[in-house]
Amino acid sequence: MSFNTLIDWNSCSPEQQRALLTRPAISASDSITRTVSDILDNVKTRGDDALREYSAKFDKTEVTALRVTPEEIAAAGARLSDELKQAMTAAVKNIETFHSAQTLPPVDVETQPGVRCQQVTRPVSSVGLYIPGGSAPLFSTVLMLATPARIAGCQKVVLCSPPPIADEILYAAQLCGVQEIFNVGGAQAIAALAFGSESVPKVDKIFGPGNAFVTEAKRQVSQRLDGAAIDMPAGPSEVLVIADSGATPDFVASDLLSQAEHGPDSQVILLTPDADIARKVAEAVERQLAELPRADTARQALSASRLIVTKDLAQCVAISNQYGPEHLIIQTRNARDLVDAITSAGSVFLGDWSPESAGDYASGTNHVLPTYGYTATCSSLGLADFQKRMTVQELSKAGFSALASTIETLAAAERLTAHKNAVTLRVNALKEQA
């Protein structure tokens, strides 16, 4: 189906409607699963030697020193323009402001007299950040991951990226307080972070995007007892735009294309009650597409994308909630009024002047977001992902005495005798003291 084909939602059967919102398949092939499993086991067994072999095989790079030196990082920064460094600093300032505001206040309450309950927050001790390489290094992801890690107070923050690591990535890592950087990419980097090697430290939790092999490696290590936790399930990028008759077609088209250029498996959807706007957006997409260096990639993504005409904006919101997009852009005259009705989205962009690019780089929100429908149960990345919450309780003698019979009754009902005894013994001890 061509992206300039308008689809009348209300003329479609329920089966057709479900098909329109179906995402491209992303399940890992058996060969990827087996290859990744072998890589994980090899890195765990052979450490740095395996990492160097995989760099030569996959990255076509002979790596002598896996760890990047401070001198190399300084040299990378010197090669960058002041304009870019200033832009990174400005972005980090906004990211810091937004994520610092997410700090949870401690909870300290008496649930009843003499029964004190608390919730306290602690940082994840060590985290590993994975940043893909390639022709367009995602240094902005360094800002999005390393900044909240620093605010959270993570004691060890390390980064892996395929060699040779781009200057922008090295500078961004230094700017955000990353302590160690390693010339390691792919599934082997995930293995090194999960299990540790002679050079790369083992971490508690791994963050960051990647290709099918990286995604599968993260999935596998998260399910191994000797592995590591991960940030969230990953899938292709996606955007859904809700537009009304007052939307600017060129703006809408540019937002759709900014997502489509990410990769051929990205998906973009336009929902609008105005067929004329849909037609104008399709025309604007074609005009802008002709000027994009990554036009071939974007065109492939558009083949799985949709222009859908609805009855009204309320129906647009209902369809969006059903789909649960990673990015939701609302270009309507009442954009703010629609927010309360949105139930599933990774990040929402309101009005004509809030392009997705703002959140991708510098507004302050995090651009690491749940995709592939995981917005139904997962949140956008934030400070809490680099922290853990712990509860504390303390009962005075009087508080314990008042609660004892309740605990004994509940424990007896569950036939957990030792639980009941732990209370009864203390009750008897208090009676003896009286």
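Every residue, even glycine, has its Cβ placed from backbone N, Cα and C.
None of the substitutions listed is reflected here, since the structure keeps the original residues.
Residues or ranges marked as active site, proton acceptor in Swiss-Prot: Glu326 (among others). DSSP gives Glu326 (active site, proton acceptor) a coil state; it is part of no helix or strand.
Within 10 Å of the C-beta of His327 (mutagenesis position) we count 24 further C-beta atoms, all protein chains included. Among the features that Swiss-Prot reports, active site, proton acceptor is placed at His327 (among others), with the record citing similarity to another entry.
Under the heading NAD(+) binding site, Swiss-Prot lists Tyr130, Gln188, Asn211. In the three-state DSSP scheme, Tyr130 (NAD(+) binding site) falls into the strand class. Annotation for Tyr130 (NAD(+) binding site): same-chain Cβ neighbours under 8 Å, separated by at least 6 residues, are Leu159, Cys160, Ser161, Ala189, Ile190, Leu193, Ile206, Phe207, Gly208, Pro209, Gly210, Val214.
The annotation substrate binding site is assigned in Swiss-Prot to Ser237, Gln259, His262, His327, Asp360, Glu414, His419. In sequence order, Ser140, Ser258, His367 constitute the residues six or more apart from Asp360 (substrate binding site) in its chain with CB-CB distances below 8 Å. The DSSP secondary structure for Asp360 (substrate binding site) is helix.
Every protein chain considered, the tally of other Cβ atoms within 10 Å of the Cβ of His99 (mutagenesis position) stands at 24. Among the mutagenesis entries in Swiss-Prot is His99 to Asn, noted as: Slight decrease in activity.
DSSP assigns Cys117 (mutagenesis position) to a strand. Long-range Cβ contacts of Cys117 (mutagenesis position) within its own chain (separation 6+, distance under 8 Å): Val107, Asp108, Val109, Glu110, Thr111, Thr391, Val392, Gln393. One entry in Swiss-Prot concerns the mutagenesis experiment Cys117 to Ala or Ser. Its note says: Almost no change in activity.
Here the residue is the original one, but Swiss-Prot notes a mutagenesis experiment at this spot, Cys154 to Ala or Ser: Almost no change in activity. Non-local contacts of Cys154 (mutagenesis position) by the CB criterion (under 8 A, 6+ apart in sequence, same chain) comprise Pro123, Val124, Ser125, Ser126, Val127, Phe386. Following the DSSP three-state reduction, the secondary structure of Cys154 (mutagenesis position) is coil.
Counting every protein chain shown, the Cβ of His262 (mutagenesis position) has 19 other Cβ atoms within 10 Å. Swiss-Prot lists His262 to Asn among its mutagenesis entries, and the accompanying note reads: 7000-fold decrease in activity.
While the structure shown retains the original residue, Swiss-Prot records the mutagenesis experiment His327 to Asn with this note: 500-fold decrease in activity.
According to Swiss-Prot, the mutagenesis experiment His367 to Asn carries the annotation: Slight decrease in activity.
Experimental mutagenesis at this site is recorded by Swiss-Prot as His419 to Gln, annotated: 20-fold decrease in activity. Secondary structure from DSSP puts His419 (mutagenesis position) in a helix.
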Given the binding-site residues Gln188, Asn211, Ser237, Gln259, which one has the fewest other C-beta atoms within 10 angstroms of its C-beta?
Asn211
Count the other Cβ atoms sitting within 10 Å of the Cβ of Glu326 (active site, proton acceptor), across every protein chain shown.
26
For Ser237 (substrate binding site), which of these recorded positions sit within 10 Å, Cα to Cα: His99, Gln188, Asn211, His419?
none
Measure the Cβ-based neighbour count of Glu414 (substrate binding site), defined as the other Cβ atoms within 10 Å of its Cβ.
9
